[in-house]
Amino acid sequence: MESVEPPVKDGILYQQHVKFGKKCWRKVWALLYAGGPSGVARLESWDVRDGGLGPAGDRSTGPSRRGERRVIRLADCVSVLPADGESCPRDTGAFLITTTERSHLLAAQHRQSWVDPICQLAFPGTGECSSGSGQAESPKRGFVPMEENSIYSSWQEVTEFPVIVQRTEATSRCQLKGPYLLVLGQDDIQLRETSKPQACFSWPYRFLRKYGSDKGVFSFEAGRRCDSGEGLFAFSSPRAPDICGVVAAAIARQRERLPELAMSPPCPLPRALSLPSLEPPGELREVAPGFELPTPRKLPLTDPGPQSLPLLLSPTQEGPASGLYASVCKQTSKHTGTAEHLYENVCMLEASPGLTNGGPEAQEGPPGGRSPLGSPIYHNTEDLSWPGSAQDSNLEAQYRRLLELELDEAGSAGRSGAQAGIKAKLVTLLTRERKKGPAPCDRP
């Protein structure tokens, strides 16, 4: 049934809506009604179809020509602000009506002719429209000389703001609806009822994930550790930017009080009481039977020169003797300190009292198993078996070839006959040692 009360204002408006994820403007016929015995103050609108609705005095068209009816209760309005930054149809100006439920973006050819009556009906007794509409007409009233207020209190000292809760998933879960008082403390945000001083909910600043304000709505995202649980909370207020500024200042002050949160120095590592020793003292360890701890071999220091040294046996030998290498050095006429070594795996011999040169007293040398430059003996820790006849022929052929090359080199360089005699004795010695064969031993 059509309303019989006359509207305060009617005409064509454009309302923004989202269709398939795209913002578009819809042309509507709007009627602005004042509150009275027959109804509340409201703004009604219909979609314009088939030529649209005529003026208020000529509304004889039937209901078939009207689209969906939309009603905005002016008693639920929080703010009515111009929206200059929004793109709107040609030759129109946009304005935003924010209510407790949602926001409505409208556009009209004469924006101020709609904003003024809406503000007078939505905010009765104020004598002027909400912030923005009065500022739009202030230049037309002329310049008024003003003086600075020396006792002006900045907005940072204001900590209480009247707000209206916007409907979100988090506010619905917490059963928040209607007007409240938002109190901004030094450490948290508190929401109180207008008639009770007790706080309904509190959100510490350190538990807020995000916060901000847009189009007269202050919102923040609470974390899991808040009393209300995580979620988005939105509050409508004409001073939403001021609320956001107070929150930002409080967070900055809290960060200054806790400098370790902004920049925490790295924790130093514990300082060592003493440097590690290069040669740690001996330790007593329990080992399994048959296991030998690796120990550095002490090698003797001898003069370089052509010589054949006795075999080096382990002083703690329990099984077969380890295979050793006898080294033969060749002394050159120019470089007396450089030795070229030839190696032969001689045999495995048992301990003999005749080996006095290789005793433990004569085997003191640098630790680590490395032989010095003048030492012609290299110890082999592995247990090597005596080579077979095929290996003997290969070794003999290799050594003979090496000796022939050495003799040729010595002859070309004009070496003395004494050195050639030493080479011949060396061949005889190696042949005799090979014919002796390995000492008999019993292997498991």
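Our numbering is plain: 1 for the first residue shown, then up by one each step along the chain.
Even glycines carry a Cβ here, placed using N, Cα and C.
Taken verbatim from Swiss-Prot:
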- 7-123: domain 'PH' (DOMAIN)
- 157-261: domain 'IRS-type PTB' (DOMAIN)
- ARG209 to Ala: Greatly reduced ABL1-binding; reduced tyrosine phosphorylation (MUTAGEN)
- ARG224 to Ala: Greatly reduced ABL1-binding; reduced tyrosine phosphorylation (MUTAGEN)
- TYR343 to Phe: Some reduction of BCR-induced IL2 secretion. Some interaction with INPP5D SH2 domain. Some decrease in BCR-triggered tyrosine phosphorylation. Abolishes reduction of BCR-induced IL2 secretion, the interaction with INPP5D SH2 domain and BCR-triggered tyrosine phosphorylation; when associated with F-325 (MUTAGEN)
- TYR378 to Phe: No effect on the reduction of BCR-induced IL2 secretion, nor on the interaction with the SH2 domain of INPP5D or CSK nor on BCR-triggered tyrosine phosphorylation; when associated with F-399 (MUTAGEN)
- TYR399 to Phe: No effect on the reduction of BCR-induced IL2 secretion, nor on the interaction with the SH2 domain of INPP5D or CSK nor on BCR-triggered tyrosine phosphorylation; when associated with F-378 (MUTAGEN)
Packing count at ARG224 (mutagenesis position) (other Cβ atoms within 10 Å of its Cβ): 9
Between ARG209 (mutagenesis position) and TYR399 (mutagenesis position), the C-alpha gap once rounded to whole angstrom: 83
Which listed residue (ARG209, TYR399) has most other Cβ within 10 Å, given these are mutagenesis positions: TYR399
Whole-number mean of pLDDT values that fall within the domain 'PH' (7-123): 82
Distance [Cα-Cα, Å, rounded] between ARG224 (mutagenesis position) and TYR399 (mutagenesis position): 84
Collapsed DSSP category at ARG209 (mutagenesis position): strand
